[in-house]
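Among the sequence features in Swiss-Prot, the mutagenesis site V192 to F is noted as follows: Significantly reduces transport of UDP-GalNAc and UDP-GlcNAc into vesicles. According to Swiss-Prot, the mutagenesis experiment G267 to E carries the annotation: Significantly reduces transport of UDP-GalNAc and UDP-GlcNAc into vesicles.
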Amino acid sequence: MNRANDTSSNLKLISLVVLIVQTTALVLTLRYSQTQKSEGPRYLSSTAVVCAEIIKLITCFFVIYRNNGYRFSGMLNELNREIFASPQTRADSLKVAVPAIMYVIQNNLLFFALKKLDAATYQVTYQLKILTTAIFSVTMLGKSLHRYNWMALILLTAGVALVQYPSGDSTTSKSTAAEHDASDNILGLGAVLAACFSSGFAGVYFEKILKTSKVSLWIRNIQLAFFSVFGALLVCWLYDWQAISDDGFLRGYNGVIWIVVLLQAYGGLVIALVVKYADNILKGFAVSLSIILSSFTSWLVLGDLTITTTFAIGATVVIFATFLYGHEPKSTPAEAHNA
């Protein structure tokens, strides 16, 4: 039993560290791709999402193929047994469509919010997803959070908001905000809040599926990627169809962009590992720390970021919140007696 607990703890730690490294590498590669001078049109992020989901599918198929002794028939038998064999397995597979659909809704809400809000309001408000994730973890998974945990989550939300706050000229921010009237702001805030709840619900729902089912992580990722591909293609059609028609699906792609796509694809698999062996709340802390690490590295190496006082305060708050969340409060004599 202790060996199983040790293995689970090791997998939790390893998956969190890998997530921090992967997210940091992804952000830095994205920043580097923005500094590249390229002839012709830039690549479309919507098509990159489609490519990433397809790569996830191929990778998961290969892992199952390998686990079955590199036998194609063995892979097909496992897929049939876990996904198609009975009405129960088919219904179970459809459960994964819920987070996939929620992610599509979330992305569309964020597209809408970006058109209605200035960057500062959008970035700060969207950090509420940290709190909605915690709320759904308590209500859907029965997770118990101490007051120290809630304090840490509130501080984390505030710290990430400060880190992500745009560092541009204040007069520019004011003029940009002035372009949006009151009704735009209300609609934009409503869209961001809805996206926060969508993000929290989808993440925790997928966590519940992973932790309450005997279906392998790779099968679950195949199911999620399958539904996500259709969602990503829908976004391409809604927002970038004209550009794709004019310049092609892979317009603007080069070596760096393909690295971004690969990091995005395998990042999705790492997130699934984190959700299975840790949880969505710890995932939020890992991603927050990677934002700070990538920003600092970008300032140090690429020189495309200015470290402001706001960023420094936010980074300090995030680090403090991380330690506070890991704080184990001493039990009172009464609690110790009851235990």
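Quick reminder: no glycine exception, Cβ is built from N, Cα and C everywhere.
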Between G267 (mutagenesis position) and V192 (mutagenesis position): CA-CA distance (Å): 24
Largest tally of Cβ atoms lying within 10 Å of a Cβ, found at which of the mutagenesis positions V192, G267: V192
DSSP three-state assignment for G267 (mutagenesis position): helix
